[in-house]
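Let me begin by presenting the structure, written as structure tokens, before commenting on it.
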Amino acid sequence: MVVPESFQLDQEILLDAGAQLHRLKMYPYFDVAHYLLMIIEVRDDLGSAASIFSRKHPLSCWLSSMLMCFADAFLANFLLGEPVIAPFKRHDDIILATIIWYLVFYAPFDGIYKIAKITPVKCVLAVMKEVKRAYKVSHGVSHAAKLYPNSYIVQVLVGTAKGAGSGIVRTLEQLVRGVWLPTHNELLRPSFATKACVVAASVLALEKSGTYLTAPHDLVYLVIVGFFVYFKLSAVILHVTDPFAPIENLFCAIFMGGIWDAVSRALAASRDRRAAGAHSNENGSSISTPEKKDQ
């Protein structure tokens, strides 16, 4: 099938779009969307006790919110052996995040919180947050590649930490609020955001090496942003929780012992049926023998 030239996407247009997207400044608009959604997650995790907790324990509430807002930088610095407190060196970011924290928890009639929960507003915030997520993953991989140019695993770990650090730091954030749930952490039950960041960081690490992936960086970055935005909107609008689940189930069934476990269960069930059949035959013969004697 021949596609008309009017419908063909020029590669230069895609590269220019990727370059423009890559050069977007995150401060303040994209940072506002990120801070707002992170602090809303803290409030949602508190549930109905959010209002009482924020008034009784404002310091704990503020600290847990800041941990979520800057979790990516905390975790990446920890992995690279850099000062963990470094995210607090920019007072502009702290002031902006604190203002948003105050509006989410203390605005009259919960106005900011309720507005952010409206679906169109939530979609816009989600798109902006995913653009920032792609930006952080890209910069995390680039920073790690400068320090460890021959280590793909370090680049992927740092890129994932920059993009999905909030899920991993959540256990510490809950501990600050007096909640200890060690069985509910991102390493045991990784969210789709963490899995997507692993995939994106792996692609960017391969693209950085130039050995296995030779596509232009701006084009790769544009595809990653589209990947993040598409699945985030699918989760918000269509409630698609984890698109990777079918692939994971198939992979585990083939390579993680799923097939052999199923065969073992089938053999065990077959043995149980044979044993039950033999036992019923023995009971039938023992019952028929006394009847013959009575006759």
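Backbone N, Cα and C atoms are what each Cβ position is placed from, and that goes for glycine too.
Small disclaimer: the values here were computed from a predicted structure and weren't measured.
Among the mutagenesis experiments that Swiss-Prot reports, K129 to A is described with the note: Abolishes PIP2 binding, impairs trimerization, reduces potassium current and calcium-sensitivity; when associated with L-133. In the three-state DSSP scheme, K129 (mutagenesis position) is classed as helix.
Taking a C-beta cut-off of under 8 angstroms and a sequence separation of 6 or more, R133 (mutagenesis position) has the following same-chain neighbours: G163, A164, A193, C197, F228. According to Swiss-Prot, the experimentally introduced change R133 to L is described as follows: Abolishes PIP2 binding, impairs trimerization, reduces potassium current and calcium-sensitivity; when associated with A-129.
Within its own chain, W180 (mutagenesis position) has Q174 as residues 6 or more apart in sequence whose C-beta sits under 8 angstroms from its own. Listed in Swiss-Prot is the mutagenesis experiment W180 to A, annotated as follows: Abolishes calcium-sensitivity.
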How many other Cβ atoms are found within 10 Å of the Cβ atom of K129 (mutagenesis position), counting all protein chains shown?
23
